[in-house]
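As recorded in Swiss-Prot:
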BINDING   Leu8, Gly10, Gly11, Lys25, Thr83, Thr88, Glu104, Ser105, Asp136, Lys153, Glu196  CMP-(2-aminoethyl)phosphonate binding site
BINDING   Asp106, Glu220, Asp222  Mg(2+) 1 binding site
BINDING   Asp136, Glu220, Asp222  Mg(2+) 2 binding site
BINDING   Ser313, Gly314, Thr315, Thr390, Lys441, Thr490  pyridoxal 5'-phosphate binding site
MUTAGEN   Arg15 to Ala  Strong decrease in cytidylyltransferase activity
MUTAGEN   Lys25 to Ala  Almost loss of cytidylyltransferase activity
MUTAGEN   Lys153 to Ala  Strong decrease in cytidylyltransferase activity
Amino acid sequence: MIKQAVILAGGLGSRLKDKTKTMPKGFLEIGGTAIVEQSVQKLLAHGIEKIVIGTGHCNEYYDNLAKKYPAIITVKNENYANTGSMGTLEVCASFVNESFLLLESDLIYDSAGLFSLINDERKNLILASGATKSGDEVYLEADEKNCLTGLSKNRDALKNIFGELVGITKLTKSTLDKMCAYAKIHHSDLPKMEYEHALLEAAKTIPVAIKRIEYFVWREIDNEDHLEMAVKNIYPHIVENEKLRAVRREVLLNPGPATTTDSVKYAQVSADICPREKAFGDLMQWLCDELKLFALASETNPDEYETVMFGCSGTGADEVMVSSCVPDTGRLLVIDNGSYGARMAKIADIYKIPMDIFKSSTYEPLDLQKLEAEFATKKYTHLACVYHETTTGLLNPLHIICPMAKKYGMVTIVDAVSAYCGMPMDLKSLGIDFMASTSNKNIQGMAGVGFVICNKAELEKTKDYPMRNYYLNLYDQYAYFAKTHQTRFTPPVQTMYALRQAVLETKQETVQKRYERYTACWNILVAAIKKLGLKMLVKEEHQSHFITAILEPETPKYSFEALHDFAAEHSFTIYPGKLGNIDTFRIANIGDIQPEEMRRFTVKLKEYMNGIGVGV
């Protein structure tokens with residue numbers, strides 16, 4: 001797995017004349033986006049966690065780009081005017097601690113090249129193409145094993161031409177170190193050394209393979225002719241190629257699984273791996289560390305919390321908590337104000353856990369005074385509740401409920417399946433001890449991984465609790481992973497890779513910005529509902545902004561099935577209500593849904609409703 005990249009962007013770009021006098025050539029725009037930003041987006045879509053950009057000329061452009069993409073680290077080559085690309089790579093080297101991709105900043109290319117390098121088992125690998133006739137080629141010479149033996153802009157200086165250097169290379173950290181050591185020796189006599197020169201020297205002692213893709217679509221933009229060729233011929237070809245690999249877009253307006261990006265879908269396509277390998281254990285540990293951060297404020301110490309993962313659904317994670325976190329001597333109070341609270345009560349009942357149910361309206365806010373009176377009886381050691389009731393979109397005020405429960409000495413167990421990563425939260429200030437969620441809701445991954453984020457002190461107390469469940473036992477799973485770096489049973493490997501990509505994309509967007517995007521979509525939906533004269537089940541001030549339960553129109557012409565099928569014809573999936581005594585349908589705006597897509601849906605909703613005489 002390649003997780004780091006370096007982009008060399010220190011050059012003056014003088015051959016592009018006035019176009020790069022006041023900006024770096026990486027900021028030439030093609031298709032409305034700077035070419036270096038296109039490269040950054042492609043790297044992120046291929047699972048790159050850290051992008052080190054070596055800057056020089058007009059470095060502030062890259063510093064501003066880093067504000068948009070948290071994965072970017074910029075490092076300025078202060079002597080950029082007097083050094084070659086190797087000088088810029090040298091200043092980046094200390095920020096690289098493992099194998100990485102090395103790219104030039106002035107490239108446009110088909111993203112298939114990244115996949116090809118990342119997926120290849122060879123550790124040091126140069127991407128090459130067939131003949132481009134660009135007029136500024138760097139030719140590569142190879143031996144019988146397709147390993148680099150020479151490179152030059154003068155093809156007559158080489159014995160054979162294996163391909164042309166693209167400017168994207170996969171290297172190990174040790175190879176980078178050899179390149180830097182060689183460059184250091186020659187600072188005085190070769191001050192303007194290019195990275196290719198140092199790589200060729202390293203190739204004398206380390207195999208550096210060449211991967212030639214004969215018809216690879218790319219262009220390095222060094223002069224105005226290159227730019228014209230890129231705009232007219234190369235870029236349209238790249239766009240066409242990448243569109244061919246795009247997955248058909250279906251906008252899921254159901255409450256989960258949610259719509260995912262193509263990059264999350266494609267993250268599942270990886271080389272087979274035994275989940276007992278250390279590399280996969282490292283991946284799971286990284287996920288555990290990252291997942292809890294989305295539920296904690298920056299000032300909260302993450303060492304006080306642990307993430308425990310299972311191959312299961314969100315309901316599975318709920319069952320983990322309920323069955324594992326209440327001792328035989330305890331008593332559980334379950335708040336039931338929707339199907340998911342009722343589900344937690346059902347789980348407790350099946351395990352015969354001593355329990356009472358606090359029943360409340362499915363669409364009106366909880367009576368907090370009545371709830372506190374129940375807490376004050378001091379009958380209960382544990383509280384189980386749902387943060388966001390997916391049945392209706394009702395958001396329970398956990399910032400009041402859980403601290404109130406803690407006041408009465410209760411351990412709090414929370415289903416945050418439909419709240420986590422959709423809104424900022426801090427388990428510590430909320431007073432949540434155990435929180436369940438899943439990979440397929442607001443974190444925007446694929447279905448298959450359930451997890452519990454635990455207050456570590458409370459988790460340790462469960463060590464001696466009765467083991468009511470084998471597969472879903474919380475402490476056993478936690479202790480086994482801590483000891484072996486493995487789960488007790490086979491994890492959903494490909495789903496874990498997709499979850500990793502979803503985590504990276506959540507870090508890029510941030511939970512706060514995701515909440516704002518979800519809210520923008522919700523505002524569009526609510527405005528359309530009101531304009532049509534439809535009614536929402538839950539008052540706006542008590543809604544989550546994630547899911548909206550809409551009362552079905554009172555006309556015999558209405559049919560949910562007909563509305564569902566009409567929406568499906570236009571690539572939208574909607575979901576029926578789950579309240580037995582109230583007829584509703586639900587529209588969710590979670591996942592990778594954009595405001596423009598919600599606008600398109602509301603147009604279709606209006607079209608259907610007007611067709612049956614509603615909102616006319």
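Just so you know, glycine gets a Cβ as well, placed from its N, Cα and C.
Modelled residues match the original; the substitutions are not represented.
Rounded to a whole number, the distance between the Cα atoms of Thr390 (pyridoxal 5'-phosphate binding site) and Lys25 (mutagenesis position) is 49 Å. For Gly314 (pyridoxal 5'-phosphate binding site), the number of other Cβ atoms no farther than 10 Å from its own Cβ, over all displayed protein chains, is 26. The Cβ neighbour count for Glu196 (CMP-(2-aminoethyl)phosphonate binding site), using a 10 Å radius over every protein chain in view, is 22. Between the binding-site residues Ser313, Thr315, Thr390, Thr490, the minimum number of other C-beta atoms within 10 Å of a residue's C-beta occurs at Thr490. Within the same chain, residues at least six positions away from Thr83 (CMP-(2-aminoethyl)phosphonate binding site) with a Cβ under 8 Å of its Cβ are Gly10, Asn77, Pro191, Lys192, Met193. According to DSSP, Glu196 (CMP-(2-aminoethyl)phosphonate binding site) is assigned to a helical segment. Within the same chain, residues at least six positions away from Glu220 (Mg(2+) 1 binding site) with a Cβ under 8 Å of its Cβ are Glu104, Asp106, Leu107, Ser134, Asp136, Val166, Gly167, His226. When the Cα of Lys153 (mutagenesis position) is compared against those of the binding-site residues Leu8, Gly314, Thr390, the shortest separation belongs to Leu8. Put simply, Leu8 is the one of the recorded positions Leu8, Arg15, Asp222 whose Cα lies nearest to the Cα of Lys441 (pyridoxal 5'-phosphate binding site). Among the residues the record lists as binding CMP-(2-aminoethyl)phosphonate, namely Leu8, Gly10, Gly11, Lys25, Thr83, Thr88, Glu104, Ser105, Asp136, Lys153, Glu196, the two farthest apart have Cα atoms separated by 21 Å. In this view, the densest Cβ surroundings among the binding-site residues Glu104, Asp136, Asp222 belong to Glu104, judged by other Cβ atoms lying within 10 Å.
Asp106 (Mg(2+) 1 binding site) falls outside any helix or strand according to DSSP and counts as coil. For Asp106 (Mg(2+) 1 binding site), the count of additional Cβ atoms within 10 Å of its Cβ stands at 27 [all protein chains shown].
Counting every protein chain shown, the number of other Cβ atoms lying within 10 Å of the Cβ of Lys25 (mutagenesis position) is 28. Among the recorded positions Leu8, Gly11, Arg15, Glu196, Asp222, the residue whose Cα lies closest in space to that of Thr490 (pyridoxal 5'-phosphate binding site) is Leu8.
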